[in-house]
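Here is what Swiss-Prot says about this protein:
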type	residues	note
VARIANT	R32 to P	In plasmid pLMO150
VARIANT	A82 to P	In plasmid pLMO20
VARIANT	A84 to P	In plasmid pLMO20
DOMAIN	112-328	domain 'Tyr recombinase'
ACT_SITE	K171	active site
VARIANT	E205 to Q	In plasmid RGN238
ACT_SITE	R280	active site
ACT_SITE	Y312	active site, O-(3'-phospho-DNA)-tyrosine intermediate
Amino acid sequence: MKTATAPLPPLRSVKVLDQLRERIRYLHYSLRTEQAYVHWVRAFIRFHGVRHPATLGSSEVEAFLSWLANERKVSVSTHRQALAALLFFYGKVLCTDLPWLQEIGRPRPSRRLPVVLTPDEVVRILGFLEGEHRLFAQLLYGTGMRISEGLQLRVKDLDFDHGTIIVREGKGSKDRALMLPESLAPSLREQLSRARAWWLKDQAEGRSGVALPDALERKYPRAGHSWPWFWVFAQHTHSTDPRSGVVRRHHMYDQTFQRAFKRAVEQAGITKPATPHTLRHSFATALLRSGYDIRTVQDLLGHSDVSTTMIYTHVLKVGGAGVRSPLDALPPLTSER
């Protein structure tokens, strides 16, 4: 990602939403971020009667955000995402350098303890997953990586000799090394064999290579056809790249895994609101419970601020951290009334 101080090139697009997409792609933001920002800027423009946003200012932004909070009843995280989209649009697309951009109120996120699964609950969920979905869930729990990071793993990111997995350009565009669970090595090798069959099939059919990071694709346009850059968890069918329009093989869809995981949680009789991201929370809590220091866990999770990691220490204190309830000190009741 480009630094905030780097000069931005002139925009070629004419329509404001196309300008927004152009700037997002230039700065290497993810497709999901692009879709979210376009959604919120479009909603903002429609909210104000399709007026050009260059004619709108602080009061109009505040009115839109108030409507989201008071009428739409959106969550704090959704509210903050909408604000981030507008700040990006005014700052990076319209290049508006006005004080009100930074003075707009930001709602404080609620501090909720993350949902954490016990080892027994993880085993029960895994028992209702099959094939690639089970392996992927094991990988998330065994490494603590985010679901997007796991889906974007390339063949070259797995180092069986050194027992490491490289997560490239994770959140914040930072690379980090994770442990490759020994118990998963055989299954991951089998997964690579299945992936190679898909790769060979694409090669034989003359298919387009897999998508690459923008700068790399421009510099090495044929790299996407090479085996090291192929997906570890490749989709079994081809689809159209929403940005380039090229028909190619994508990685496994996150929605497909999300649905499979949700079914497994229900079938396992887990009443906690568990999602795939819960496996990451459970990984962090398990390491802290095993005695690993907070800085080690921070590095493995890829947190830029240790305060983000500290939330898991609060999870360990649930139940009073060994404090005995005064109710348990009362003598037993002789009879019920």
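In case you wondered, yes, glycine gets a Cβ from its N, Cα and C as well.
Annotated features taken from Swiss-Prot, shown on the structure.
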residue : record                                                : DSSP class
R32     : variant position                                      : helix
A82     : variant position                                      : helix
E205    : variant position                                      : coil
R280    : active site                                           : helix
Y312    : active site, O-(3'-phospho-DNA)-tyrosine intermediate : helix
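Of all the recorded positions in the record (R32, E205, R280, Y312), the one with the smallest CA separation from A82 (variant position) is R32. Cβ neighbour counts within 10 Å, taken over all protein chains shown, single out R280 as the most crowded of the recorded positions R32, R280.
The average per-residue pLDDT of the prediction over the domain 'Tyr recombinase' (112-328) is 91, rounded to a whole number. Of the listed variant positions A82, A84, the Cβ environment within 10 Å is emptiest of other Cβ atoms at A84. Most Cβ neighbours within 10 Å, among the recorded positions E205, Y312: Y312 holds that distinction in the structure as shown. Nearest to E205 (variant position) in space, judged by Cα atoms and limited to the recorded positions R32, A84, R280, Y312, is R32. With respect to R32 (variant position), the closest of these recorded positions in Cα terms is A84, chosen from A84, R280, Y312.
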